[in-house]
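The block underneath contains the structure these notes are about, expressed in structure tokens.
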Amino acid sequence: MTGVISSSSIGEKINEWYMYIRRFSIPDAEYLRREIKQELDQMEEDQDLHLYYSLMEFRHNLMLEYLEPLEKMRIEEQPRLSDLLLEIDKKQARLTGLLEYYFNFFRGMYELDQREYLSAIKFFKKAESKLIFVKDRIEKAEFFFKMSESYYYMKQTYFSMDYARQAYEIYKEHEAYNIRLLQCHSLFATNFLDLKQYEDAISHFQKAYSMAEAEKQPQLMGRTLYNIGLCKNSQSQYEDAIPYFKRAIAVFEESNILPSLPQAYFLITQIHYKLGKIDKAHEYHSKGMAYSQKAGDVIYLSEFEFLKSLYLSGPDEEAIQGFFDFLESKMLYADLEDFAIDVAKYYHERKNFQKASAYFLKVEQVRQLIQGGVSLYEIEV
């Protein structure tokens, strides 16, 4: 007869499992996940331990989705994130202390992946109120890193840089966290890009790419190539940007990294429209739309429709306004600023200064929203 396994021994294994998740060590994390799952049925009754397991399984899947699509990896019996989230939500009322921290932190990570940035900040702020229960310095670095990502997407540059610095200082003290270190370099770079400090941005992107290449991580290699292209694009160096986007697309397609393809195809499409290379733009536009539909990416589908409204429909101002309303409803103010600039420049280049002026005014209004954005994140916890 098989003996009962103590919950403390399984708890130690879950801690070890989480260590491998944070290191992005998929084989070790998968091995422990399967082992722990088998042992749970033989474990003494402990509801908190079952909750801890559910939270860690959710975090495990977030790691897998970040690095490689589950469909490509063909990992057996891997539950969907949405199903895991539903299961954990049902048990939320029982969460206290460290488990409550994990729930809010992991849920914030999920919302961040869904590009629901304000919702992500809300959960991260709740997690921050429970950070007192976290004794592990690497876990604190994880929290700082995700806060930095969130503030970057909301264009709160100095908040993002400060959290990235705190995370980097911890990660560099520990071995086996090279992936997070290279991601910190990417965060520094993207924030420098927003500050228009292009040389600093390129330096950090190149460092990140070298590290991603050494780690043999195609997702991170592709993203870094994309970001270097983005840096060139931001300086209106369109011809220089194109090769980087092509290389990023090649990496994503070769490795079947579907979620990253709409973004890469969008910018290479937009560049070709700006350069007046309409036939090539159509080709990229078609592929980008197809990948967006396949990925179920509603935001990029709407962005490809925006390109059609601006460059192929006259422009269609009603459709453009509808797109702007959509971005505003999602609080995607940084994206709204960029697209309003594109429309303003479109009209300015065609010497329609009245309409250009109206859209430049829109840009200023959006910048006011971004600059005043800190108050949006003062969320009661």
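Even glycines carry a Cβ here, placed using N, Cα and C.
Not measured: the values here are computed from a predicted model.
Among the sequence features in Swiss-Prot, the mutagenesis site PHE24 to Ala is noted as follows: Loss of ComA binding activity. Secondary structure at PHE24 (mutagenesis position), taken from DSSP and collapsed to helix, strand or coil, is coil.
Quoted from Swiss-Prot for the published mutagenesis PRO27 to Ala: Significant decrease in ComA binding activity. On its own chain, PRO27 (mutagenesis position) has no residue at least 6 apart in sequence with a Cβ closer than 8 Å to its own Cβ.
Packing around ASP28 (mutagenesis position) is summarised by its Cβ count: 14 other Cβ atoms lie within 10 angstroms of its Cβ, all protein chains included. While the structure shown retains the original residue, Swiss-Prot records the mutagenesis experiment ASP28 to Ala with this note: Loss of ComA binding activity.
Feature annotation from Swiss-Prot assigns Mn(2+) binding site to LEU40, MET43, GLU45; the stated evidence is a large-scale study or a structure entry. Taking Cβ-Cβ distances under 8 Å and a sequence gap of 6 or more within the same chain, the neighbours of LEU40 (Mn(2+) binding site) are ILE10, HIS50, TYR53. Classification of LEU40 (Mn(2+) binding site) by DSSP places it within a helix.
Taken residue by residue with DSSP, HIS50 (mutagenesis position) is part of a helix. Among the mutagenesis results in Swiss-Prot, HIS50 to Leu has the note: Can dephosphorylate Spo0F. The residue drawn here is the original one.
Quoted from Swiss-Prot for the published mutagenesis LEU67 to Ala: Loss of ComA binding activity.
Mutagenesis annotation in Swiss-Prot: GLN78 to Ala, described as Significant decrease in ComA binding activity; the structure shown retains the original residue.
ASP194 (mutagenesis position) carries a helical DSSP state (H, G or I). One mutagenesis experiment catalogued in Swiss-Prot, ASP194 to Asn, is accompanied by this note: Completely suppresses expression from srfA promoter and is insensitive to PhrF inhibition.
Secondary structure at ASN227 (mutagenesis position), as computed by DSSP, is helix. Per Swiss-Prot, mutagenesis ASN227 to Ala is noted as: Can bind ComA but is insensitive to PhrF inhibition.
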Exercise for the section: Please name which of the recorded positions listed here, MET43, GLU45, ASP194, ASN227, is nearest in space to ASP28 (mutagenesis position), Cα against Cα. Expected result: MET43
Exercise for the section: Between ASP194 (mutagenesis position) and GLU45 (Mn(2+) binding site), find the distance joining the two CA atoms and give it rounded to the nearest Å. Expected result: 52
Handout entry: Neighbours of PHE24 (mutagenesis position) among the recorded positions MET43, GLU45, ASN227 (Cα to Cα, within 10 Å)
Key = none
Problem - Euclidean distance between Cα atoms of GLU45 (Mn(2+) binding site) and ASN227 (mutagenesis position), Å - result: 49
